[in-house]
Amino acid sequence: MKKNYLLLYFIFLLCGSIAAQDWNGIPVPANPGNGMTWQLQDNVSDSFNYTSSEGNRPTAFTSKWKPSYINGWTGPGSTIFNAPQAWTNGSQLAIQAQPAGNGKSYNGIITSKNKIQYPVYMEIKAKIMDQVLANAFWTLTDDETQEIDIMEGYGSDRGGTWFAQRMHLSHHTFIRNPFTDYQPMGDATWYYNGGTPWRSAYHRYGCYWKDPFTLEYYIDGVKVRTVTRAEIDPNNHLGGTGLNQATNIIIDCENQTDWRPAATQEELADDSKNIFWVDWIRVYKPVAVSGGGNNGNDGATEFQYDLGTDTSAVWPGYTRVSNTTRAGNFGWANTNDIGSRDRGASNGRNNINRDINFSSQTRFFTQDLSNGTYNVLITFGDTYARKNMNVAAEGQNKLTNINTNAGQYVSRSFDVNVNDGKLDLRFSVGNGGDVWSITRIWIRKVTSNSANLLAAKGLTLEDPVETTEFLYPNPAKTDDFVTVPNSEIGSSIIIYNSAGQVVKKVSVVSENQKISLEGFAKGMYFINLNGQSTKLIVQ
């Protein structure tokens, strides 16, 4: 009998694991770009495979969502946003509408606790309710000036079928005082489904927010609409920035009686017709292929993060980390007392070093990954001098007493073994320091090829990288070459790739020999001069 119980227990665990990501096997339909792949953003993705109701919200819900609007607004028209109308049944999210009396309705809503920002793909699988109410999956900025409507559907259309057969795919730009609203108009914003009401089946609704001036809309994996610069903000409500701010995700239903017919109290009381069902939501960001974007699966071997604000520029191929990025698959374990700044691009600062995360407190950055040995590169610096910055990994001190002058950016790296599926990086300040300040975290799995190559060149994995590493591009320069100081005239410089293959050989004609990087792909290389080797990172 005990064996039977154990078997049932393991079957239960297996089923729970299988259900953890209901979208497994469904490819992201948008193109992430050349050399890029999709990486799941777990802190805003959810299969809703848990039970949740008002007064009984598990961590699986509260870590990602709140059952209310971004502020105290209670909704448009006859809507009353109300927490009990947002619940889960163990496999789906229910966004319900119920009678509130006096012609009004209680309406379910959830808002993400974590923000997203372009480039990002977001998608839900959902079935809209059979009501005149709006069912919506959308995003909104804190200042309520930028809105993206991934989908807004009306399940029934009293007196006709026009709205029931069309899905609204749109966006808004606002001026709040005096209130001014722009959204694109015309048939292109209403996708027609061949005469079949959208309420009749589950559909996948997605949008690739590619950049501030490009939106791509997808339904059931097919691109159905593209919005470009001319339609984003023609009235210049946003001052030329486009849709550039970090934003919250919202899933809700609304009784939009300011322009739509009202649902009757009898209609609202019909539980067979008053629920907007959401099977899952998934969100992805494009990352460099070398970064091993996991598309929702395990196995990523490289993770590149550009630390800054919610709106500052991000280096191509990197993923944004701001002071509000909470640990899901990656992020800060505690965001309290972490600051962020964008110092701008003056004095030659590039998009890696112009923006920072900083704190006077000890804080942990965590990354989920497979077990193994990883090389971690961290870039320190700011426009102000910083002293005695320290980093520990997996409980072991790795970098100590890192100092940078004002405007100086220094990269240091180390290797660390991970055996619990999560890398923990601890950032702190020692005596005499005020804050730690970092611009980049780059985590790369150490392969047998790279380890063997280092050994062959007289280096070990424990050698201090600060004396043996170049970083390109230089924080203050963008020329397509790297300079090797103290070169011996008449000798040769040999550059190997990470597989140990020779990719370039240069005869030294100057004590500060310049090497052109034209044609070099992104990645890690090794420069050998007179038997001494150093890493060269091209990004």
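Cβ coordinates are placed from backbone N, Cα and C, and glycine is handled just like the others.
Keep in mind that this structure shows the original residues, not the substituted ones.
Per Swiss-Prot, domain 'GH16' is recorded for 21-289, and the stated evidence type is sequence analysis.
In the three-state DSSP scheme, W73 (substrate binding site) is classed as coil. The substrate binding site feature in Swiss-Prot is assigned to W73, 82-92, 96-98, E144, R176, D271; the stated evidence is experimental evidence.
Quoted from Swiss-Prot for the published mutagenesis E147 to S: Abolishes beta-agarase activity. Shown in sequence order, W138, T139, L140, T141, H171, H172, T173, F174 are the residues of the chain, 6+ apart in sequence, with a C-beta less than 8 angstroms from the C-beta of E147 (mutagenesis position).
The annotation active site, nucleophile is assigned in Swiss-Prot to E147. Annotation note: E147 (mutagenesis position) sits in a strand segment as assigned by DSSP.
For E152 (active site, proton donor), the count of additional Cβ atoms within 10 Å of its Cβ stands at 20 [all protein chains shown]. DSSP classifies E152 (active site, proton donor) as strand under the three-state reduction. What Swiss-Prot lists as active site, proton donor is E152, and the listing cites a curator's inference.
Under DSSP, G90 (substrate binding site) is assigned to coil, being neither helix nor strand in the three-state scheme.
The DSSP secondary structure for Q96 (substrate binding site) is strand. The Cβ neighbour count for E144 (substrate binding site), using a 10 Å radius and every protein chain shown, is 13. E144 (substrate binding site) sits 18 Å from E152 (active site, proton donor), counting Cα to Cα. The Cα atom of E152 (active site, proton donor) lies nearest to that of Q96, taking the binding-site residues W73, G90, Q96 as the candidates.
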